[in-house]
Amino acid sequence: MKVAVIGAAGGIGQALALLLKNRLPAGSDLALYDIAPVTPGVAADLSHIPTPVTIKGYAGEDPTPALEGADVVLVSAGVARKPGMDRADLFNVNAGIVKALAEKIAVVCPKACVGIITNPVNTTVPIAAEVLKKAGVYDKRKLFGVTTLDVIRSETFVAALKDKDPGQVRVPVIGGHSGVTILPLLSQVEGVSFTDEEVAALTKRIQNAGTEVVEAKAGGGSATLSMGQAACRFGLALVKALQGESDVVEYAYVEGEGEYAPFFAQPIKLGKNGVEALLDIGKLSAYEQAALDGMLDTLKGDIQIGVEFVK
């Protein structure tokens with residue numbers, strides 16, 4: 001099993017690489033790529049960790065050696081948010097980066113499962129899809145926007161509020177991966193109940209958690225360590241499913257049946273070919289239904305921007 005981390009010298013990439021070096025199954029290959037010259041050094045550093053995972057790092061303009069033979073590609077390349085920026089501001093730089101990488105993936109490892117971490121995910125995933133379509137290699141079962149960070153934040157915040165073990169809390173999060181498009185389904189959390197005020201406050205905190213970290217880092221970066229953890233969780237789920245483990249369920253932003261929007265974050269069952277089944281989002285509360293209805297125009301607009309970018 002080969003996993004490639006693209007953008008591996010960045011804050012997310014290094015955290016993700018560290019976690020994967022420790023947690024990938026024995027015998028896995030981990031390839032790191034970044035345009036930054038430090039990348040082979042990051043791999044050298046991680047290679048000293050005594051786990052049965054081989055690691056190589058590649059730098060420069062061409063990601064081909066890292067992508068060759070990859071089963072899973074996790075893309076975190078791009079610029080990070082700074083105070084005052086929203087995820088849309090990132091679009092101007094990151095859209096071109098994702099487009100160029102998708103063009104490489106289409107040629108070098110078209111059958112790989114690709115997880116897009118680079119923001120704005122609502123838009124970068126449709127960009128990758130359009131590029132892969134143009135190349136004639138698009139398989140909607142194998143392209144994912146990694147929204148796991150919204151899920152782990154929700155689990156953490158709910159556990160703290162209700163004094164639960166965060167490892168035992170499960171919170172479905174649907175929609176997209178920025179602002180109002182992030183919708184935690186708090187009515188479906190088992191074993192706890194919330195007042196209307198708690199629901200409103202928690203939902204807002206989950207939607208704005210990225211900004212919370214950007215501001216706390218005071219210009220020194222965005223959410224890199226928690227995102228590395230989230231991407232690792234999703235990457236390991238993909239690896240398990242590809243290796244034949246059954247009943248692997250995660251949340252991700254994928255091309256669905258178009259019931260809500262062309263791409264939508266929802267629970268998915270993973271299998272040997274990526275998405276095995278789209279799972280139902282379940283029954284929503286009146287608050288959640290109103291929030292879902294209210295965000296769809298924003299989400300569809302984000303998707304359309306990505307489609308237009310590739311045309």
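For all residues, glycine too, the Cβ spot is worked out from N, Cα and C.
As the structure is a computational prediction, the values presented were derived from the model and not from experiment.
Positions annotated as NAD(+) binding site by Swiss-Prot: G7, A8, A9, G10, G11, I12, G13, D34, N94, I117, T118, N119, M227. Quoted from Swiss-Prot for the published natural variant P63 to T: In strain: M551. If you look up Swiss-Prot, you'll see R81, R87, N119, R153 marked as substrate binding site. For V171 to L, Swiss-Prot lists a natural variant annotated as follows: In strain: M553, M535, CO391, CO407 and 653/36. The active site, proton acceptor annotation in Swiss-Prot covers H177, and the record cites similarity to another entry as its basis. Under its natural variant entries, Swiss-Prot includes K204 to N with the note: In strain: M548. A natural variant is reported in Swiss-Prot for this position, A223 to T, and the note states: In strain: 569B. Here Swiss-Prot describes A277 to E as a natural variant; the accompanying note says: In strain: M550, M551, M554, M557, M558 and GD98200.
Overlay of Swiss-Prot annotations on the structure.
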residue : record                       : Cβ neighbours (10 Å)
G7      : NAD(+) binding site          : 26
G11     : NAD(+) binding site          : 19
R81     : substrate binding site       : 20
N94     : NAD(+) binding site          : 22
T118    : NAD(+) binding site          : 29
R153    : substrate binding site       : 24
H177    : active site, proton acceptor : 29
K204    : variant position             : 11
A223    : variant position             : 23
A277    : variant position             : 12
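Rounded to the nearest whole angstrom, the C-alpha distance between K204 (variant position) and R153 (substrate binding site) is 12. Considering only the recorded positions G7, A9, R81, N119, R153, H177, the residues lying within 10 A of A223 (variant position) on a C-alpha to C-alpha basis are R81. Of all the recorded positions listed here (G13, N94, H177, M227, A277), N94 has the Cα closest to the Cα of R81 (substrate binding site). A gap of 31 Å separates the Cα atoms of R153 (substrate binding site) and P63 (variant position).
DSSP classifies N94 (NAD(+) binding site) as helix under the three-state reduction. Spanning the listed NAD(+) site, residues G7, A8, A9, G10, G11, I12, G13, D34, N94, I117, T118, N119, M227 have a farthest Cα to Cα distance of 18 Å. Among the recorded positions listed (A9, N94, H177), H177 has its Cα nearest to the Cα of A277 (variant position). The recorded positions shown are P63, N119, V171, H177; of these, the one with its CA atom nearest the CA of N94 (NAD(+) binding site) is N119. Secondary structure from DSSP puts G11 (NAD(+) binding site) in a helix.
T118 (NAD(+) binding site) sits 11 Å from H177 (active site, proton acceptor), counting Cα to Cα. When the CA atoms are compared, the recorded positions lying within 10 A of H177 (active site, proton acceptor) are N119, out of the candidates G7, A9, G13, P63, N119, V171. Closest to A9 (NAD(+) binding site) in space, going by CA atoms and restricting to the recorded positions P63, N119, V171, is P63. Candidate recorded positions: G11, G13, N119, V171, M227. Nearest to P63 (variant position) by Cα distance: G13. G13 (NAD(+) binding site) is 26 Å away from V171 (variant position) when you measure Cα to Cα.
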